[in-house]
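Before any comments, here is the structure.
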Amino acid sequence: MTNPSDRVLPANSMAESREGDFGCTVMELRKLMELRSRDALTQINVHYGGVQNLCSRLKTSPVEGLSGNPADLEKRRQVFGHNVIPPKKPKTFLELVWEALQDVTLIILEIAAIISLVLSFYRPAGEENELCGQVATTPEDENEAQAGWIEGAAILFSVIIVVLVTAFNDWSKEKQFRGLQCRIEQEQKFSIIRNGQLIQLPVAEIVVGDIAQVKYGDLLPADGILIQGNDLKIDESSLTGESDHVKKSLDKDPMLLSGTHVMEGSGRMVVTAVGVNSQTGIILTLLGVNEDDEGEKKKKGKKQGVPENRNKAKTQDGVALEIQPLNSQEGIDNEEKDKKAVKVPKKEKSVLQGKLTRLAVQIGKAGLLMSALTVFILILYFVIDNFVINRRPWLPECTPIYIQYFVKFFIIGITVLVVAVPEGLPLAVTISLAYSVKKMMKDNNLVRHLDACETMGNATAICSDKTGTLTMNRMTVVQAYIGGIHYRQIPSPDVFLPKVLDLIVNGISINSAYTSKILPPEKEGGLPRQVGNKTECALLGFVTDLKQDYQAVRNEVPEEKLYKVYTFNSVRKSMSTVIRNPNGGFRMYSKGASEIILRKCNRILDRKGEAVPFKNKDRDDMVRTVIEPMACDGLRTICIAYRDFDDTEPSWDNENEILTELTCIAVVGIEDPVRPEVPDAIAKCKQAGITVRMVTGDNINTARAIATKCGILTPGDDFLCLEGKEFNRLIRNEKGEVEQEKLDKIWPKLRVLARSSPTDKHTLVKGIIDSTVGEHRQVVAVTGDGTNDGPALKKADVGFAMGIAGTDVAKEASDIILTDDNFTSIVKAVMWGRNVYDSISKFLQFQLTVNVVAVIVAFTGACITQDSPLKAVQMLWVNLIMDTFASLALATEPPTESLLKRRPYGRNKPLISRTMMKNILGHAFYQLIVIFILVFAGEKFFDIDSGRKAPLHSPPSQHYTIVFNTFVLMQLFNEINSRKIHGEKNVFSGIYRNIIFCSVVLGTFICQIFIVEFGGKPFSCTSLSLSQWLWCLFIGIGELLWGQFISAIPTRSLKFLKEAGHGTTKEEITKDAEGLDEIDHAEMELRRGQILWFRGLNRIQTQIDVINTFQTGASFKGVLRRQNMGQHLDVKLVPSSSYIKVVKAFHSSLHESIQKPYNQKSIHSFMTHPEFAIEEELPRTPLLDEEEEENPDKASKFGTRVLLLDGEVTPYANTNNNAVDCNQVQLPQSDSSLQSLETSV
């Protein structure tokens, strides 16, 4: 039968249809996905004959999915497109060269070199006039004078080398980051049904017609239409701006859109649009992902004088973006607000980044001052010597000669500046981070934001989940309470009556996600594989242990027959499924935290399988005799129950009425063993000065038992264990607001937060970060796996998401993904983070020594000899050594266990410690003494001609060649000294493990030999004899001996030494700058300093920000940041027939986590989660069972004291003491023991 829609297809669509051999075209599907609710249903039913018929047109099976035939998949990609957003083309090498040329100091040096080059060819009339000053006059010197152009050319050549090296580094960095980006994209997979099998497929390989399995926590990778759903709720705020979750069902609204988040429930959808044809892809295209086209349009608009009355896209609070309709009052009002808008605080940069920028500004100021002073003194010296002392007149024919001198002085000054400015600093940071990130992958840390790597080195606290992180996430049922009997081991199925066994099997098999399965082991003799939710897998394993087949039950009751599903969420803490009874009526199976489910039970099955009354007293006895002993063994307790309904259908939306009067079938104890390596890892954290806190949804007894096994709690420690409710009661005032002062009294001793919600976790993390208690501010790392962990992961300094158990939303919010979900991987991240910090410090120690010596030598030489002993080209070579090569050598040191034996650095600890300052000044002292002796007495010692006060264009001298060679060799050996920055004696320790370091030092030494022996005039060098080389080498090796002497001097005795490179302290922040970050304070200092052109130093920030090319996902804020904010969206781009509603588009959903969408290929990465936009306080969602609190007075009376591990009583109200041995704990009595125990699934 022909469908009506076949007759209304446009001609071009029919052509496409015939070409693709599908019953619908790309444009038809695009238009279909723009519809919502009833409109969409009408279109699907009227024009396509329902979802089933649409699947037929797309040649796919709603149950089996696509066959997976490669030819069919390729055909679908050709017709409907790939599920990727075309990335922006990477910058070409020439573009990177052009960017490197923009450096201010290099530009000035280039100009000076060109002037020098031009003047060298100019032969003024008065060149041979003695009144014009000291010029080469001998025949030999005249040849040299004619070769005066060489110096200018050599400087230009050196600049070209520096530029090419910089561009190559940038190119290789971008290439590496794109490689890392591809790795992240490969990690993003989605559940797809193909050929009847559920497989995990990379999102870029999804095609139109695929059947996708949708579940809680997923980030939808493509547009689709719902085929089957269970209590499905979607957060569409990323597209519509609507903050409420949207219920999706077959009869109301089946449209699922890419970039939206599954907040609840599960289901299946048929994919209808991918890539640029999906709703997210269309909007990204409109917003200008293809910047080149936008730029062309803007240029044309300017040429044609087009008035700019298009829409403005504005960012707000760094997280939200809103596009207003044309000429709307709302848009006008917002424009007015924009005019009055105050600068919004940006997200705080990393600790190291802020310190580096601040230090670079300080060094830059000092370098600029010394450079200007050098030029001034050289000119002053020249003027006084020629026009005052020698009383020479200023002759017109002498002007070009004087200009040549001035240009030479200027070149020397600029060269001093080039050496002084720490240009290698950003390179060292980037190399160190990139190297660390690459190596961290092998340690199961997939770094999404590069700065998180070094921030982890500063971590002072880790708030860790329990399940899967501290434990193995290999759950098994080991105890059960059924029919009034507590089974300490799994019983034989023969002990149960058939009807009881059926209730257990059905209650578990039906009331679990059908994606949770137990599969045979991969290797013979291995453990069965658990797929899906681990708690549900434990229950399914219990069914298997009872010799029953859960799959047979599911085949009898397929997902399509489930009448109503109340899926698990952080509010319900339970899951319930309703099915129709064959004999009429309904049956509902429920499972969840034992305390919550038992509170809703009024009957329980006895030994005979009969339902008997279950009173409050019975419930309390059960808690005391069954649940508490299980919890003290570290078991999670889950209750299974059911309820029958008659034929009269109740109001299923009234959960409080539905989820009552249950009959308890069983309570099971689930074991999740502690990972064997975790106690040792936590001991290392304690040694490293890092406090580990466990934040879990389990009850207090289970949490305390696990924390004790892990080593978080030890007997005798004065630490707190609190439940979420008690925690909130202690930190909030009468209005329910969190008070920092109250929180500051709790968190220092808090070690376990049990029965906590995601909001509690966020409150704790925010409180610790914002706290000013203690000597240093805390740097907090957090682990999370659920959708609701997004706010805490965002707030934390470093957010760790679980790679295996984590939802897409949690991964999008994280900085690092733990690919093995293991706590020990976090400890490795700490090691790498500290190693990055040490690598930067090593480089700083080395570079600042070079800076100090080179600048002082040039300055002093200028003052005394009217020339710099180190020539411009030589200094550029030194600059190349200490920038590119040294950063490569010192930034690639592998970490060692000794890094964990030190305390965290903290936010305000300086980059340059007093020990480092001792090393810098000590080695600078040695080098300066040697250089000055060589400059002023070297010719006598070596019996050679002096190179001081050489005339203009004079040939290179052996004297100054020895000075240059000795200087470079001292830097090479000091590079070995710089490997150790904490006063260690053995600087060669582990040197052979770092092949890069050895290669760089050896390579630099070989290059130095070639420069000295064959460099000639361009490098101002002449060849040296063997004895001169040996002397230079001996003085260089003296650096190592001198280093031993310096390390023997105790730093404590040198109290006059000061530290440098602090972060911004509170006292330094003015009132109007409180919202700004470290970078902003550094920039404000620059503005005060009136050194506008010196803002080229911000290359450091720019180069560190190459991190952004590596970050995953994208935000529209990132898209728009690259555009001129005055540029409006061209509404004409939107076809009237497919008008996209963008009135509040993407409101409160676009975030900073990822800033450059053009680096992303997968559309799956394009949206981040609206929950990440955190207000100062998050409203706490009340739990269902909180409404059933019998008496608030009893509750407060119940929690009166906290018992510490050493038995000491504190005034904190807490129902859950911290005693390790549950049998010795005197629990306070109350009407209901359940008030002390609340567990989450």
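Glycine is treated like the rest: Cβ placed from N, Cα and C.
None of the substitutions listed is reflected here, since the structure keeps the original residues.
Residues annotated as active site, 4-aspartylphosphate intermediate in Swiss-Prot, with similarity to another entry given as evidence: Asp465. Listed in sequence order, Met694, Val695, Thr696, Thr783, Gly784, Asp785, Met802 are the same-chain residues six or more apart from Asp465 (active site, 4-aspartylphosphate intermediate) with CB atoms under 8 A from its CB.
Under its mutagenesis entries, Swiss-Prot includes Asp672 to Gln with the note: Strongly decreased calcium transport activity. Slowed decomposition of the phosphorylated intermediate. Following the DSSP three-state reduction, the secondary structure of Asp672 (mutagenesis position) is coil. Neighbour list (Asp672 (mutagenesis position), Cβ cut-off 8 Å, at least 6 residues apart, same chain): Lys466, Thr467, Thr471, Met472, Asn473, Arg474, Met475, Lys534, Gly634, Arg636.
In Swiss-Prot, a published mutagenesis experiment is listed as Val674 to Pro, annotated Decreased calcium transport activity. For Val674 (mutagenesis position), applying a Cβ distance below 8 Å and a minimum sequence separation of six or more within one chain yields Leu470, Thr471, Met472, Gly634, Ile706, Lys709, Cys710.
Arg675 to Lys, Asp or Leu appears in Swiss-Prot as a mutagenesis experiment; the accompanying note says: Decreased calcium transport activity. Cβ neighbours within 10 Å of Arg675 (mutagenesis position), excluding its own Cβ and spanning all shown chains: 21.
For Lys686 (mutagenesis position), other Cβ atoms within 10 Å of its Cβ number 14. According to Swiss-Prot, the mutagenesis experiment Lys686 to Leu carries the annotation: Decreased calcium transport activity.
One mutagenesis experiment catalogued in Swiss-Prot, Arg693 to Ile, is accompanied by this note: Mildly decreased calcium transport activity. For Arg693 (mutagenesis position), applying a Cβ distance below 8 Å and a minimum sequence separation of six or more within one chain yields Ala461, Ile462, Cys463, Ser464, Ile712, Leu750, Arg751, Val752, Leu753, Leu764.
For Asp785, Asp789, the entry in Swiss-Prot reads Mg(2+) binding site. Cβ-based neighbour count (10 Å, all protein chains) for Asp789 (Mg(2+) binding site) stands at 30.
Summarising the environment of Asp785 (Mg(2+) binding site), the number of other Cβ atoms within 10 Å of its Cβ, over all protein chains shown, is 26.
Arg675 (mutagenesis position) sits 18 Å from Lys686 (mutagenesis position), taking the C-alpha atoms as the reference points.
Taken residue by residue with DSSP, Arg693 (mutagenesis position) is part of a strand. The two recorded residues, Lys686 (mutagenesis position) and Asp789 (Mg(2+) binding site), have Cα atoms 25 Å apart.
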